[in-house]
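First the structure, in the form of structure tokens, and then the observations on it.
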Amino acid sequence: MKVAADLSAFMDRLGHRFTTPEHLVRALTHSSLGSATRPDNQRLEFLGDRVLGLSMAEALFHADGRASEGQLAPRFNALVRKETCAAVARDIDLGAVLKLGRSEMMSGGRRKDALLGDAMEAVIAAVYLDAGFEVARALVLRLWAARIQSVDNDARDPKTALQEWAQARGLPPPRYETLGRDGPDHAPQFRIAVVLASGETEEAQAGSKRNAEQAAAKALLERLERGA
């Protein structure tokens, strides 16, 4: 098939030229646009999740021969979770070539973590089908390289870490307060404050309450650890 200019540019950003571009087209087709004649990316997402998981598990296994299963598991989860896949997708501007139905397009689908993360997994599967596991694994390790290097920090759940900090000092668990909700329904922004019984507090804003709570906890924990 003839490759459109935007797909060709995306292949360059991805770092893989497809022998069978149809695999990539399917990987980028969301279910809101899929049909009997235009398969969507859900099956590829399923496959890509497994290719990503094996690639990452193997990389972590060999990277630290002394790490226990209990240490490896949170690192693995941090690297393969939907938010991380979505962040990698943004690194290569996957949203620009994501094929969406009108409703998803109008609701800001190109920016949604869920859609971007799913599509990133589907693209990994497309590379696997096009060129095999070794090529797909090499692509994953290249795109995730910086995150693999910093995975110990990413794997540390800020809310849990902040709660442990408070408990170690005889304080009750942190309290999270919703300060406001801004933006349209399809792209809300939540403002959350985390408050310790000792008076320390931080605020953060994100597209979901969970992410805003994590961001607020991380900001407060970093300030506490600096002794500020």
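Residue numbers in this text run from 1 along the chain shown.
The backbone N, Cα and C atoms fix where each Cβ goes, and this holds for glycine too.
Confidence annotation: the domain 'RNase III' (7-132) carries a mean pLDDT of 94 in the model. Summarising the annotation, Swiss-Prot assigns domain 'RNase III' to 7-132.
In three-state terms derived from DSSP, ASP49 (active site) belongs to a helical segment. For ASP49 (among others), the entry in Swiss-Prot reads active site.
Under its natural variant entries, Swiss-Prot includes HIS62 to Asp with the note: In strain: DSM 938. Sequence-distant contacts of HIS62 (variant position), defined by Cβ-Cβ distance under 8 angstroms and a gap of at least six in the same chain, do not exist.
The DSSP secondary structure for GLU121 (active site) is helix. Taken from Swiss-Prot, the feature active site applies to GLU121 (among others).
Per Swiss-Prot, domain 'DRBM' is recorded for 157-226.
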Reported as an integer number of Å, what is the Cα distance between ASP49 (active site) and GLU121 (active site)?
6
Among the active-site residues listed here, ASP49, GLU121, which has the most company in the form of other Cβ atoms within 10 Å of its Cβ?
GLU121
